[in-house]
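**Q** Below is a structure I'd like to ask you about.
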Amino acid sequence: MKKIKIALVGQPNVGKSLLINALCKANMKVGNFSGVTIEKASAKTFYKNYEFEVIDLPGTYSLDGYSEEEKITRHFLNQNDYDVIVNVLDATNLERNLILSAELLSLNKKMLLALNMCDEAKKEGIELDTSILSQEFQSQVVEISAKTKENLELLLQKIIILFESKFIPRSQFYTPLCEKSPEKEDLLYFINELSKKIITHKKEERNLTKKIDALLIHKFFGLPIFLFLMWLLFQLTFSLGQIPMDYIESGFNTLGEFVKNNISNTFIASALADGIIAGVGAVILFLPNIMILFLGIALLETTGYMSRVAFLLDGILHKFGLHGKSFIPLITGFGCSVPAFMATRTLKNKRDRLLTLFVINFMSCGARLPVYVLFIGAFFPSEKAGNYLFGIYILGAILGLCAAKFLRMTAFRGLDEPFVMEMPKYRMPNWHLVWFMVYNKAKMYLKKAGTFILLASLLIWFASNFPKSEENLNDFNAQERAIEQSYLGQFGKGIEPIFQPLELDWKLSVSLISGLAAKEVMISTMGVLYSLGKDVDETNNDLKGIIAKNIPIPSAVAFILFVMIYNPCFAATIVFSKESGKLKYTLFLFLFTCTSAYIVAFIGLHIAKILLN
């Protein structure tokens with residue numbers, strides 16, 4: 001079987017990621033904002049006796065650019081570690097796309113032009129004379145639709161023919177293809193004239209996108225609409241997620257009781273019920289909320305709305321020292337900090353990139369969501385829970401803006417750069433791809449629950465049960481004394497004075513420390529530490545009830561505020577260190593976020609006390 005290595009190249013928003021999904025059935029992220037493919041990604045497919053390895057390179061407008069994505073693409077193409085270049089173009093916006101195509105031709109490699117979104121071009125009355133394009137660019141042209149999978153088999157056939165044919169260097173149809181000004185202006189003129197020959201509009205261009213934009217990015221209505229959509233997302237995240245949560249919680253409680261009642265060895269029964277089931281179950285409990293949140297974010301991305309919000313918030317972000325493009329990493333941070341940190345590569349200015357890296361942590365990631373849902377469900381009525389959840393996320397964003405202003409005035413001074421960003425057309429989401437985006441997130445969440453969090457739960461259970469107490473543990477007070485004398489209890493009592501001003505007990509203090517590894521571990525830790533009271537008080541036989549009974553509301557407020565701001569998980573911290581480039585920035589992140597969290601939590605504690613008195 002022969003192997004063909006394909007470099008998939010194109011400008012942002014031309015559908016490269018969608019194409020690689022269609023060709024290789026790869027579950028890759030697809031979005032409508034610049035830089036969705038931050039790193040080189042690959043997938044494989046097989047056709048006839050050939051194995052195709054498709055390298056999805058970051059979207060780039062030019063090979064002359066200096067952003068991280070453009071550097072990655074240029075470096076890969078200059079390495080010659082591929083057989084064929086497949087240049088993907090947007091058939092509805094061909095003229096702009098051809099500039100990159102001309103630059104790619106100057107590499108003098110085997111290249112094929114794939115005109116994507118031809119189905120949309122036909123709907124808009126756009127006709128393309130591909131014979132002229134093929135002749136002028138001395139390359140094969142294939143009209144395809146990654147969305148409907150039209151002509152994808154033909155594309156593979158053309159790639160095979162190109163791969164098997166002997167490469168004949170092209171005659172230079174235009175000399176200064178990759179030169180800079182003033183020749184670059186001549187290239188633009190050439191592309192413009194060529195486009196007039198290739199492109200024919202049979203009817204007026206549809207202006208549906210403009211009509212929608214007139215409302216969604218309106219000067220007065222745009223921001224309220226965005227806030228309403230965010231409120232609706234968090235409202236649905238809590239209210240819809242609550243329905244399966246009750247069944248999942250009941251199932252794990254029943255399973256734990258079954259294990260305790262049917263395993264005679266109390267040591268093994270406790271390890272399984274109080275360690276694994278209580279710890280892992282407490283994390284899996286919030287899977288529905290996680291899936292609903294990621295579904296909402298995926299829909300906003302794939303429809304093209306997120307790019308509009310970046311434009312809408314540019315003025316506000318600039319006032320706080322952030323760049324308009326910072327919005328993309330920031331909104332990604334609501335899902336997970338790891339891809340959010342990586343998405344800062346779209347920012348060319350180093351100061352803007354570093355500032356955005358620091359502020360991302362204030363955007364509550366999906367791993368923090370279970371903590372919020374747990375505490376909101378414990379202390380507030382369910383009909384208002386969505387409002388409180390929305391308020392927590394908005395408060396985190398506001399604190400992030402304040403932190404950005406502070407850092408811009410101190411550590412990251414510099415001039416603002418202008419904001420230029422492409423506005424893609426609105427598109428109906430591809431439900432198959434949206435599902436796989438959500439499925440992948442859920443799969444990662446469950447994988448973490450079944451590996452890392454399972455081990456953490458066992459470790460926490462062991463540390464909270466040893467050394468063994470000689471007392472009769474049928475008494476609740478004896479159980480409390482036993483856990484306080486355990487290794488975990490001794491550690492918790494040791495760090496308790498640090499968190500005493502926040503009025504957090506040693507159990508919450510230990511939960512915060514465990515959250516440095518992964519925020520989900522906090523839920524697992526509380527699930528183990530607070531599970532002792534289950535057998536004693538039957539009216540509070542779930543984690544929410546136990547927390548509501550044992551933690552005062554002001555302390556709960558302080559805990560939530562601390563969780564909202566302090567250092568990201570270990571995996572995200574490693575990525576932050578890599579993206580920032582220096583260890584000193586990682587140390588500063590830890591000190592800055594933990595100090596900010598402590599101050600905000602202290603203020604929140606006393607405000608809550610005043611309001612409750």
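Positions of Cβ are set from backbone N, Cα and C atoms, glycine also.
Annotations for this protein, taken from Swiss-Prot, read as follows:
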DOMAIN    3-165  domain 'FeoB-type G'
BINDING   Gly10, Gln11, Pro12, Asn13, Val14, Gly15, Lys16, Ser17  GTP 1 binding site
BINDING   Gly35, Val36, Thr37, Ile38, Glu39  GTP 2 binding site
BINDING   Asn116, Met117, Cys118, Asp119, Ser145, Ala146, Lys147  GTP binding site
VARIANT   Ile132 to Val  In strain: F38011
VARIANT   Thr254 to Ala  In strain: F38011 and M129
VARIANT   Phe258 to Leu  In strain: M129
VARIANT   Met291 to Ile  In strain: M129
VARIANT   Ser469 to Asn  In strain: M129
VARIANT   Gln500 to Lys  In strain: F38011 and M129
**Q** Would you list, in sequence order, the recorded positions among Cys118, Ser145, Lys147, Thr254, Phe258 whose CA lies within 10 Å of the CA of Val14 (GTP 1 binding site)?
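**A** Of everything listed, nothing lies within 10 Å of Val14 (GTP 1 binding site) (Cα to Cα).
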**Q** Please classify the secondary structure at Gly10 (GTP 1 binding site) using three-state DSSP.
**A** strand
**Q** By a simple count of other Cβ atoms within 10 Å, which of Gln11, Ser17, Asn116, Ser145, Gln500, the recorded positions in the record, is least packed?
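**A** If we count Cβ atoms within 10 Å for the recorded positions Gln11, Ser17, Asn116, Ser145, Gln500, the smallest count is at Gln500.
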**Q** Select the most exposed residue of Lys16, Lys147, where exposure means the fewest other Cβ atoms within 10 Å, treating these as the binding-site residues.
**A** Lys147
**Q** Taking Cα atoms as reference points, which of the binding-site residues Gln11, Met117, Ala146 is nearest to Ile132 (variant position)?
**A** Met117
**Q** Specify the nearest of the binding-site residues Gly10, Pro12, Met117, Asp119, Ala146 to Phe258 (variant position), where nearness means the distance between Cα atoms.
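**A** Of the binding-site residues Gly10, Pro12, Met117, Asp119, Ala146, Ala146 has its Cα closest to that of Phe258 (variant position).
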**Q** Measure the Cβ-based neighbour count of Met291 (variant position), defined as the other Cβ atoms within 10 Å of its Cβ.
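**A** That number is 20.
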**Q** For Gln11 (GTP 1 binding site) and Cys118 (GTP binding site), what Cα-Cα distance in Å is obtained after rounding to a whole number?
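**A** It is 16 Å, counting Cα to Cα.
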**Q** Where among the binding-site residues Met117, Cys118 do you find the Cβ with the fewest other Cβ atoms within 10 Å?
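**A** It is Cys118 that, of the binding-site residues Met117, Cys118, has the fewest other Cβ atoms within 10 Å.
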**Q** In terms of DSSP three-state secondary structure, what is the assignment for Ser145 (GTP binding site)?
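**A** Ser145 (GTP binding site) sits in a strand per DSSP.
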**Q** Let me make sure I understand the structure: which of the recorded positions listed (Ile132, Ala146) has the fewest other Cβ atoms within 10 A of its Cβ?
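**A** Each of the recorded positions Ile132, Ala146 was scored; lowest Cβ tally within 10 Å is Ile132.
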**Q** What residues, ordered by sequence, lie under 8 A Cβ-to-Cβ from Gly10 (GTP 1 binding site) and sit at least six positions away in the same chain?
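**A** Set apart from Gly10 (GTP 1 binding site) by at least 6 residues yet with Cβ under 8 Å, we have Lys16, Gly59, Asn87, Val88, Leu89, Asn97, Leu100.
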